[in-house]
Each structure stands twice: as C-alpha cells, then as structure tokens.
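Have a look at the structure below, then the notes.
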Amino acid sequence: MIILIYLFLLLWEDTQGWGFKDGIFHNSIWLERAAGVYHREARSGKYKLTYAEAKAVCEFEGGHLATYKQLEAARKIGFHVCAAGWMAKGRVGYPIVKPGPNCGFGKTGIIDYGIRLNRSERWDAYCYNPHAKECGGVFTDPKQIFKSPGFPNEYEDNQICYWHIRLKYGQRIHLSFLDFDLEDDPGCLADYVEIYDSYDDVHGFVGRYCGDELPDDIISTGNVMTLKFLSDASVTAGGFQIKYVAMDPVSKSSQGKNTSTTSTGNKNFLAGRFSHL
C-alpha cells in the first residue's frame, strides 16, 4: 500500500503543468519565455548559430546568454523547448518538462551537452532578459484578433513572433485572414507567416504564406494551433490581421451532416492537416 501511494505521488508530480484546468489542456511547450529566459534561432533556420553569433543575438536585444541556473529556473515554472541552444560560458543544452520519446531521451531537466570546446559548433540560443518586449503571445479566449507588430503601420525588420492558440479540449480553431501584406518572393524565404496544426512549430505544418493575397481560412484538427511570423533584414510591408473563432464540438444530432458553424459564417477553408469537418 505504501509503495502504491509513493508511485501515485511521483506520477502526480510528473503531470503538474500537463493536465486539464478549466477545460484547457495546458502543455508548457507553449511558453516561449519564462523567468526572463527565451529561445532564439537563426533566421535561416534551426541550429545555425556559433557561440559568438548566439551571444551577439542576445546582446543585440539587450540581454545575454542565459546561465544554466537561469534556464533551470525557467524550466521549473514550465519552460520546455525541444531544441539545443548555447548558454553562458559556452554550454549547450535544452529544458525538458515533459519527457517524450522524440525529445530529451525520455528524461526531464536540462538536457546538458556540457561546455563545448569547439565554439564554432552551430546550435540555437537561450537568452536572458527579463525586461525584453516580445511580439506574439498565448491565447485561450474563444475569439481573438492579433496583428503584426506595429499594424496598421509597416512591421520592422528582423522580427520573429510566435502566437499559440489553445482552446478548450474538444474545440477546434477557425482561422481567418482579415488583412495580409508581406514582402513577396517566389519561395516565401524573406518575410512569411507559417501555420502549424499543433502546439509547436515542429509538428503539423500547414503552410507558409507571403505576398498580398489573403490566404484561405484554415480550420484546425484539434484545440491547438501555432503561428510564426518572421521578417528578414531588408524590405518590409503593411503586415497582417488574423482572426480566430472557437468551434464547439459537433453535437450528436448533427453528426453525418459534415457541417459546423462559427461566427465567421460559411467560407472556403483549408482544414488543418487536410482533414475534413
């Protein structure tokens, strides 16, 4: 009996921050910043920064590379990122709250690669700046409109913003583009918005968008969605406004009709991950 109680307490501790509260599944992967610590990657993609470059990125934003203790303090309040990055003194690692088979080797804590002798290795960065102003955010309201930084004025160069939408379990997300004007190029390699039908920007890729044509509406397959906005160091444009509305689960009486209603009315849409209502 004592052993069973002990095992229960261990499991309870492990699940804190990863369960349901007020009908919303809380998963700390959504936290882009905690205790002044935040994750940065190069604008060219993941694992592109040398130690000197990572240090310069943090200092450019008014901060510095996070120490191991600062990263661990952030992890203890829910900071979870599945990407190795430079820390102070040439250390590399990443914070894991929830163990998983594809991230963290099934462990929790700081996955520590130690102090690297080769400072030319390329990783991401973990910066510390408790006073930095970040674009993006986490939304749990049933409907919301969010905008590019400075909208309706043009956005600035060198922006990286994340918006995470997490609704009540069972709901889905109807995403609509109200205004959209980004630098246009054939491969959307300069300025773009990426949409993911998941809780992070690793899984569930839906599409990358640029130019000035309004993308079609998108409906998620679940109650979470992630949007990433990136601008490069040159041309800017008018920016965007994006609206989302929660879609309640289809009632049993309407099953089989392949219909659903939101306050946005009937419009063409792309279902997240190409599923259908």
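Positions of Cβ are set from backbone N, Cα and C atoms, glycine also.
Listed in sequence order, Glu183, Ala190, Asp191 are the same-chain residues at least 6 apart in sequence whose CB falls under 8 Å from the CB of Val235 (Ca(2+) binding site). In this structure, Val235 (Ca(2+) binding site) belongs to neither helix nor strand by DSSP; it is coil. Per Swiss-Prot, the feature Ca(2+) binding site maps to Glu183, Asp191, Asp232, Ser234, Val235; the stated evidence is experimental evidence.
Per Swiss-Prot, the feature domain 'Link' maps to 36-129; the stated evidence is sequence analysis.
The domain 'CUB' annotation in Swiss-Prot covers 135-247.
Here Swiss-Prot describes His39 to Lys as a published mutagenesis experiment; the accompanying note says: Decreases binding of hyaluronan to CD44. Decreases hyaluronan-dependent lymphocyte rolling. According to DSSP, His39 (mutagenesis position) sits within a strand segment. Other C-beta atoms found within 10 angstroms of the C-beta of His39 (mutagenesis position) number 23, with every protein chain shown included.
One mutagenesis experiment catalogued in Swiss-Prot, Lys48 to Glu, is accompanied by this note: Decreases binding of hyaluronan to CD44. Decreases hyaluronan-dependent lymphocyte rolling. Proximity of Lys48 (mutagenesis position) to non-local residues of its own chain (separation of 6 or more, Cβ distance below 8 Å) is seen for Glu41, Ala42, Arg122, given in sequence order.
Quoted from Swiss-Prot for the published mutagenesis Lys55 to Ala: Decreases binding to heparin. Has normal binding to bikunin. Impairs binding to heparin; when associated with A-69 and A-76. Has no effect on CXCL8-induced neutrophil transmigration; when associated with A-69 and A-76. For Lys55 (mutagenesis position), other Cβ atoms within 10 Å of its Cβ number 19. In the three-state DSSP reading, Lys55 (mutagenesis position) counts as helix.
According to Swiss-Prot, the experimentally introduced change His64 to Lys is described as follows: Increases binding of hyaluronan to CD44. Has no significant effect on hyaluronan-dependent lymphocyte rolling. Counting only same-chain residues six or more apart in sequence, the Cβ atoms lying under 8 angstroms from the Cβ of His64 (mutagenesis position) belong to Lys55, Cys58, Ala88, Cys127, Tyr128, Asn129.
Under its mutagenesis annotations, Swiss-Prot gives Lys76 to Ala the following note: Decreases binding to heparin. Has normal binding to bikunin. Impairs binding to heparin and decreases the potentiation effect toward bikunin antiprotease activity; when associated with A-55 and A-69. Has no effect on CXCL8-induced neutrophil transmigration; when associated with A-55 and A-69. Cβ neighbours of Lys76 (mutagenesis position) (same chain, under 8 Å, six or more residues apart in sequence): none. For the recorded site, Lys76 (mutagenesis position), the DSSP three-state label reads helix.
The Cβ of Tyr94 (mutagenesis position) has 24 other Cβ atoms within 10 Å, all protein chains considered. As a published mutagenesis entry, Tyr94 to Phe appears in Swiss-Prot alongside the note: Abolishes binding to bikunin. Has no effect on transesterification reaction.
Quoted from Swiss-Prot, the note on the mutagenesis of Phe105 to Val is: Impairs binding of hyaluronan to CD44. Decreases hyaluronan-dependent lymphocyte rolling. Under the DSSP three-state reduction, Phe105 (mutagenesis position) is assigned to helix.
Record note (Swiss-Prot) on the mutagenesis of Tyr113 to Phe: Abolishes binding to bikunin. Impairs binding of hyaluronan to CD44. Decreases hyaluronan-dependent lymphocyte rolling. Has no effect on transesterification reaction. Listed in sequence order, the residues of the same chain lying 6 or more apart from Tyr113 (mutagenesis position) and placing their CB within less than 8 Å of its CB are Ala84, Arg91, Val92, Gly93.
Sequence-ordered, the extra residues of this chain that approach the Ca(2+) site, with Cβ no more than 8 Å from the Cβ center of Glu183, Asp191, Asp232, Ser234, Val235, are Asp157, Leu182, Asp185, Ala190, Ser231, Ala233, Thr236, Ala237. DSSP gives Tyr94 (mutagenesis position) a strand state. Asp232 (Ca(2+) binding site) is surrounded by 17 other CB atoms, counting those within 10 A of its CB over all protein chains shown.
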